[in-house]
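Participant: Can you keep this structure in mind? I'll have questions shortly.
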Amino acid sequence: MKLYSLSVFYKGEPKAVLLKAAYDVSSFSFFQRSSVQEFMTFTSQLIVERSAKGSRASVKEQEYLCHVYVRSDSLAGVVIADSEYPSRVAFTLLEKVLDEFSKQVDRIDWPVGSPATIHYTALDGHLSRYQNPREADPMSKVQAELDETKIILHNTMESLLERGEKLDDLVSKSEVLGTQSKAFYKTARKQNSCCAIM
């Protein structure tokens, strides 16, 4: 998972104005970096110009995903990432950056601003911090831990059963479970297997 670009634009009519951008082109060869960076800026600008105010979208281009968020006040953000990067985390980043940007940069500077004149230095920090979505986004971290716990629980249950033994056989032989509990287990098992086939 990788983030390549994080940019802030003002969606003017008809052109979008680049206000600030951060790039991570370290994975490209030295001679390709400036061209790749220019192409990312061009693509981001084009996506903002063609997106409606108050919208969010993800646009696929080869193995990359461009996530765009255009606010109703014409401030827009674009993240370019690989296709494995979680969309939810990308949009969380965009929302955070645009909120921060709108508080730090005066609104009258947006239509006439440029990367040289806008004083907002947090983009590089956000780009590097969000390279690992699990560390940057608490929900991703919790989801990853939950997935690991599910795997451990599944492996533990499987390891408790002896070779060739099935949970159904253990339930039917159990002296601890009452008749009603056994009937409940069988009914639940049938319903779950029915849904799994569909």
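Each Cβ is built from the backbone N, Cα and C atoms, and glycine gets one as well.
Sequence annotations record features per position, and here Swiss-Prot assigns domain 'Longin' to 8-131 based on sequence analysis. Per Swiss-Prot, the feature domain 'v-SNARE coiled-coil homology' maps to 138-198; the stated evidence is sequence analysis. In Swiss-Prot, the entry for mutagenesis Val8 to Asp states: Mistargeted to Golgi and plasma membrane. Normally targeted to vesicular structures; when associated with A-194 or A-195. The structure shown retains the original residue. Among the mutagenesis entries in Swiss-Prot is Phe39 to Glu, noted as: Mistargeted to Golgi and plasma membrane; when associated with E-42. Normally targeted to vesicular structures; when associated with E-42 and A-195. Under its mutagenesis annotations, Swiss-Prot gives Phe42 to Glu the following note: Mistargeted to Golgi and plasma membrane; when associated with E-39. Normally targeted to vesicular structures; when associated with E-39 and A-195. According to Swiss-Prot, the mutagenesis experiment Arg50 to Glu carries the annotation: Mistargeted to Golgi and plasma membrane; when associated with E-56. Normally targeted to vesicular structures; when associated with E-56 and A-195. Mutagenesis annotation in Swiss-Prot: Arg56 to Glu, described as Mistargeted to Golgi and plasma membrane; when associated with E-50. Normally targeted to vesicular structures; when associated with E-50 and A-195; the structure shown retains the original residue. For Val59 to Glu, Swiss-Prot lists a mutagenesis experiment annotated as follows: Mistargeted to Golgi and plasma membrane. According to Swiss-Prot, the mutagenesis experiment Cys194 to Ala carries this note: Loss of prenylation and normally targeted to vesicular structures; when associated with A-195. Normally targeted to vesicular structures; when associated with D-8. Under mutagenesis, Swiss-Prot gives Cys195 to Ala with this note: Loss of prenylation and normally targeted to vesicular structures; when associated with A-194. Normally targeted to vesicular structures; when associated with D-8. Normally targeted to vesicular structures; when associated with E-39 and E-42. Normally targeted to vesicular structures; when associated with E-50 and E-56.
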Participant: Could you state the whole-number distance in Å separating the C-alpha atoms of Phe42 (mutagenesis position) and Arg50 (mutagenesis position)?
Facilitator: 12
Participant: Inside 10 Å of the Cβ of Arg56 (mutagenesis position), count up the other Cβ atoms and send me the figure.
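Facilitator: Taking all protein chains shown, Arg56 (mutagenesis position) has 16 Cβ neighbours within 10 Å.
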Participant: Using the alpha carbons only, what distance in Å do you get between Phe39 (mutagenesis position) and Arg50 (mutagenesis position) once rounded?
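Facilitator: Answer for this pair: 17 Å between alpha carbons.
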Participant: Using Cβ atoms only, which residues of the same chain lie under 8 Å from Val8 (mutagenesis position) while being at least 6 residues apart in sequence?
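Facilitator: Correct list: Leu18, Leu19, Lys20, Ala21, Leu75, Ala76, Gly77, Val97, Leu98, Phe101, Tyr120, Leu123.
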Participant: Which one of these mutagenesis positions, Phe39, Phe42, has the sparsest Cβ neighbourhood, judged by other Cβ atoms within 10 angstroms?
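Facilitator: Comparing Cβ neighbours within 10 Å for the mutagenesis positions Phe39, Phe42, Phe42 has the fewest.
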Participant: Could you tell me which of these mutagenesis positions, Arg50, Val59, has the greatest number of Cβ atoms within 10 Å of its own Cβ?
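Facilitator: Buried the deepest by this measure is Val59.
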Participant: Taking DSSP as the reference, which of helix, strand or coil describes Arg56 (mutagenesis position)?
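Facilitator: SS state of Arg56 (mutagenesis position) = strand.
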Participant: Quick one: Cα separation, Arg50 (mutagenesis position) versus Val59 (mutagenesis position), in Å?
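Facilitator: With the alpha carbons as reference points, the distance is 11 Å.
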Participant: Return one of helix, strand or coil for Val8 (mutagenesis position), based on DSSP.
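Facilitator: Reduced to three states, the DSSP call for Val8 (mutagenesis position) is strand.
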